[in-house]
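J.: Here you go, one structure.
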Amino acid sequence: MKFIIALAALIAVACALPVSNDNFRHEFDHMIVNTATQRFHEIEKFLLHITHEVDDLEKTGNKDEKARLLRELTVSEAFIEGSRGYFQRELKRTDLDLLEKFNFEAALATGDLLLKDLKALQKRVQDSE
């Protein structure tokens with residue numbers, strides 16, 4: 001019975017504490033990481049799809065197709081480089097907890113891997129004639 005009373009008192013104290021104004025910042029961080037992760041997943045699917053198109057391009061050598069592929073790769077590359085800059089700046093913040101820091105580092109590492117694959121594919125497209 002004493003345990004239940006102590007637990008109820010603890011819950012009442014926790015509910016009475018003022019809400020931190022930082023919650024918005026942490027929710028925004030969570031939303032940004034989720035959005036970037038979803039976009040990285042879309043870019044990964046795009047890379048898989050476009051790899052087949054690059055194989056066809058190497059066989060045909062169509063210049064219009066080459067220009068289109070380069071434009072699409074450039075847009076994805078710009079998104080990843082922009083997100084890398086954002087995540088690097090956010091990692092310098094001192095108010096990050098362990099989970100947020102891990103999420104930012106994971107998103108940064110995922111972006112780096114995708115950027116490496118994008119650049120390799122871009123080089124393949126540029127070298128095809």
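Glycine too: its Cβ is placed from the backbone N, Cα and C atoms.
Features from Swiss-Prot:
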- R39 to A: Over 20% reduction in IgE-binding (MUTAGEN)
- E42 to A: Over 20% reduction in IgE-binding (MUTAGEN)
- K45 to A: Over 20% reduction in IgE-binding (MUTAGEN)
- E90 to A: Over 20% reduction in IgE-binding. Further reduction in IgE-binding; when associated with A-95, A-100 or A-105. Most significant reduction in IgE-binding; when associated with A-95 and A-105 or with A-95; A-105 and A-112 (MUTAGEN)
- D95 to A: Over 20% reduction in IgE-binding. Further reduction in IgE-binding; when associated with A-90 or A-105. Most significant reduction in IgE-binding; when associated with A-90 and A-105, with A-105 and A-112 or with A-90; A-105 and A-112 (MUTAGEN)
- D97 to A: No effect in IgE-binding (MUTAGEN)
- E100 to A: Over 20% reduction in IgE-binding. Further reduction of IgE-binding; when associated with A-90 (MUTAGEN)
- E105 to A: Over 20% reduction in IgE-binding. Further reduction in IgE-binding; when associated with A-90, A-95 or A-112. Most significant reduction in IgE-binding; when associated with A-90 and A-95, with A-95 and A-112 or with A-90; A-95 and A-112 (MUTAGEN)
- D112 to A: Over 20% reduction in IgE-binding. Further reduction in IgE-binding; when associated with A-105, with A-95 and A-105 or with A-90; A-95 and A-105 (MUTAGEN)
J.: Quick check: of the mutagenesis positions listed here (E42, K45, D97, E100, D112), which one has the Cα closest to that of E90 (mutagenesis position)?
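T.: Out of the listed candidates, the nearest Cα belongs to E100.
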J.: With an 8 Å cut-off on Cβ-Cβ distance and a minimum sequence separation of at least 6, pull the same-chain contacts of D97 (mutagenesis position), or say none.
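T.: H26 - these are the non-local Cβ neighbours of D97 (mutagenesis position), listed in sequence order.
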J.: Could you state the CA-to-CA distance between E100 (mutagenesis position) and K45 (mutagenesis position) to the nearest Å?
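T.: Between the alpha carbons of E100 (mutagenesis position) and K45 (mutagenesis position) there are 26 Å.
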J.: CA-CA, which of the mutagenesis positions R39, E42, K45, E105, D112 lies nearest D95 (mutagenesis position)?
T.: E105
J.: According to DSSP, folded down to helix, strand and coil, what is D97 (mutagenesis position)?
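T.: The residue in question, D97 (mutagenesis position), is coil (DSSP, three-state).
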J.: For the mutagenesis positions R39, K45, which one has its C-beta crowded by the most other C-beta atoms within 10 angstroms?
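T.: When each Cβ's neighbours within 10 Å are tallied, R39 leads.
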J.: Cα-Cα, whole number of Å: D112 (mutagenesis position) versus E105 (mutagenesis position)?
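T.: That separation, Cα to Cα, works out to 10 Å.
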J.: Taking the Cα atoms as reference points, how far is E105 (mutagenesis position) from R39 (mutagenesis position) in Å?
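T.: Given the Cα positions, E105 (mutagenesis position) is 16 Å from R39 (mutagenesis position).
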